[in-house]
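*Asks:* In case it's useful when we look at the structure, here is the feature table from Swiss-Prot:
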type     : residues                       : note
BINDING  : ASN116, ARG165, ASP174, HIS208 : Ca(2+) binding site
VARIANT  : ASP195 to Asn                  : In strain: LO4
BINDING  : ARG202, ASN304, ARG343         : chloride binding site
ACT_SITE : ASP204                         : active site, nucleophile
ACT_SITE : GLU241                         : active site, proton donor
VARIANT  : ALA330 to Val                  : In strain: LO4
VARIANT  : VAL381 to Ala                  : In strain: LO4
Amino acid sequence: MFLAKSIVCLALLAVANAQFDTNYASGRSGMVHLFEWKWDDIAAECENFLGPNGFAGVQVSPVNENAVKDSRPWWERYQPISYKLETRSGNEQQFASMVKRCNAVGVRTYVDVVFNHMAADGGTYGTGGSTASPSTKSFPGVPYSSLDFNPTCSINNYNDANQVRNCELVGLRDLNQGNSYVQDKVVEFLDHLIDLGVAGFRVDAAKHMWPADLAVIYGRLKTLNTDHGFNSGSKAYIVQEVIDMGGEAISKSEYTGLGAVTEFRHSDSIGKVFRGKDQLQYLTNWGTAWGFAASDRSLVFVDNHDNQRGHGAGGADVLTYKVPKQYKMASAFMLAHPFGTPRVMSSFSFSDTDQGPPTTDGHNIASPVFNSDNSCSGGWVCEHRWRQIYNMVAFRNAVGSDAIQNWWDNGSNQIAFSRGSRGFVAFNNDNYDLNSSLQTGLPAGTYCDVISGSKSGSSCTGKTVSVGSDGRASIYLGSSEDDGVLAIHVNAKL
């Protein structure tokens, strides 16, 4: 028995270690969540923008059939009707083509998968034509029957782990992942996505499922499809949605042995800092000292589709596209700092927190409109197309694994640091100018500041920085400038 247990433990360990690898193509980093985009539009974006600008991955909205809800809110996609690949974003053929096209240009696909639950009452028909009866827990499109669900009960006490994991989240019919038939169906669904070439999954509502059940499901998944450029034996990267701000019965540490987690404390803390509630000087020990999970277990972000709307965690401290100067600074810091696996949010604009994506007719999702300066219109925000963000993805790629060096701060809200001898950033969140001679760590030369502009041939469309033979440079960041950050790196040398 002891031997059998040891073998099981070793097997889980092997599974776990593989599941922390993002499976990114070499020389790339950073993923973007193209929230509610259509598959055909994502494929084109991989080819036209994400690939050429060094992005490593794209997180996509749920790919499986969901309940059609009145006024088509964004959250209808988190109400599954079946595992057929038919949504407002497109069908299976379009999704498969998207994954293939993105992989071909070095951009990996990560699917937001929902298998904690099925649709709540009122979700009687789906985007793929299936019908269901959530009130009787009948979902013939899978098929699931009442035998596959936990008994109906509500979650109202987050200090009771049994209730959080066995009862229904806001009325969503709660699947029993300990049931072998449910496990079979979930594995079948995820394996099908692996066959199509995806690199990993964001597991929605992982906190509401038992870690032991998830370990079984993850452990049964097939290895990634080598036809799509993955190394033989590669496992899907798994990032689990576990909101753990402390003080509840369930901790992210119960899940970090199985895969990475969505580190909501990062979002909350970075928001407080760049909103001026904490000083930038305190960022000197950014990382686990702030209560975050280990770096390779942390998917980090400034905001996500939930908390930008006040759902999830972080409340009013969360930064969004609606406060662009601070948002760009926080995003630049996240991308400049080596901690965690960063994910950039790409939103549609909203005034109502239930509002769905832009449509052509109230139902069919509209494609983003691209402007000459790379930005989007037509109701899409496209933060990933803001120069201050996509140029920092290139910065992250340029500095690689080089460590933070040459930390400087003014004892308040002005900081700077280098990433070895390959990149340098400075931030000013004070209400007075930053004007100092700082050690950049970089070789002598003239560099293009990739925040105010971009390198174009041998010139720069923004500010330039002259680094002396001693590595020092005069750094000026006016408090009233559009951007409170400056960044230079070896690939932006003129």
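Think of each number as a place in line: the chain as shown, counted from 1.
Cβ coordinates are placed from backbone N, Cα and C, and glycine is handled just like the others.
Where a substitution is noted, the model still shows the residue that was there originally.
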*Asks:* Enter the number of other CB atoms within 10 angstroms of the CB of ALA330 (variant position).
*Replies:* 25
*Asks:* Within 10 Å of ASN116 (Ca(2+) binding site) (Cα to Cα), which of the recorded positions ASP195, GLU241, ALA330, ARG343, VAL381 do you find?
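*Replies:* Taking ASP195, GLU241, ALA330, ARG343, VAL381 one by one, none has a Cα falling within 10 Å of ASN116 (Ca(2+) binding site).
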*Asks:* Where ARG343 (chloride binding site) and ALA330 (variant position) are concerned, what is their Cα separation in Å, rounded?
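*Replies:* Rounded to the nearest whole number, the Cα-Cα distance is 12 Å.
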*Asks:* Would you list, in sequence order, the residues of this chain other than ASN116, ARG165, ASP174, HIS208 that have their CB within 8 A of the centroid of the site's CB atoms, where the site is the one recorded for Ca(2+)?
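*Replies:* Apart from ASN116, ARG165, ASP174, HIS208, the close residues are HIS117, ASN150, VAL164, ASN166, CYS167, GLU168, LEU169, LEU175, GLN177, ALA205, LYS207, MET209.
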*Asks:* How many Å lie between the Cα of the residue listed as 'active site, proton donor' and the Cα of ASP174 (Ca(2+) binding site)?
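*Replies:* Their Cα atoms are separated by 16 Å.
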*Asks:* Roughly how many angstrom lie between the C-alpha atoms of HIS208 (Ca(2+) binding site) and ASP195 (variant position)?
*Replies:* 27
*Asks:* Select the most exposed residue of ASP174, ASP195, ASP204, GLU241, where exposure means the fewest other Cβ atoms within 10 Å, treating these as the recorded positions.
*Replies:* ASP195
*Asks:* Around VAL381 (variant position), how many other C-beta atoms are within 10 angstroms of its C-beta?
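*Replies:* Taking every protein chain into account, the count is 23.
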*Asks:* To the nearest Å, how far is the Cα of ASN304 (chloride binding site) from the Cα of ASP204 (active site, nucleophile)?
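*Replies:* Computed Cα spacing between ASN304 (chloride binding site) and ASP204 (active site, nucleophile) is 13 Å.
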*Asks:* Excluding ARG202, ASN304, ARG343, which residues of the same chain place their Cβ within 8 Å of the centroid of the Cβ atoms of the recorded chloride site?
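*Replies:* Near the chloride site, the remaining chain residues are MET31, HIS33, GLN59, ASP112, VAL239, GLU241, THR262, LEU299, PHE301, HIS305, MET345.
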*Asks:* Looking only at Cβ atoms, how many others are within 10 Å of the one on ARG343 (chloride binding site)?
*Replies:* 24
*Asks:* Work out the three-state DSSP category of ASP174 (Ca(2+) binding site).
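*Replies:* SS state of ASP174 (Ca(2+) binding site) = strand.
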*Asks:* Sort ARG202 (chloride binding site) into helix, strand or coil using the DSSP assignment.
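*Replies:* Once the DSSP labels are grouped into three classes, ARG202 (chloride binding site) ends up as strand.
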*Asks:* Rounded to a whole angstrom, what is the C-alpha distance between ARG202 (chloride binding site) and ALA330 (variant position)?
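*Replies:* ARG202 (chloride binding site) and ALA330 (variant position) have their Cα atoms 23 Å apart.
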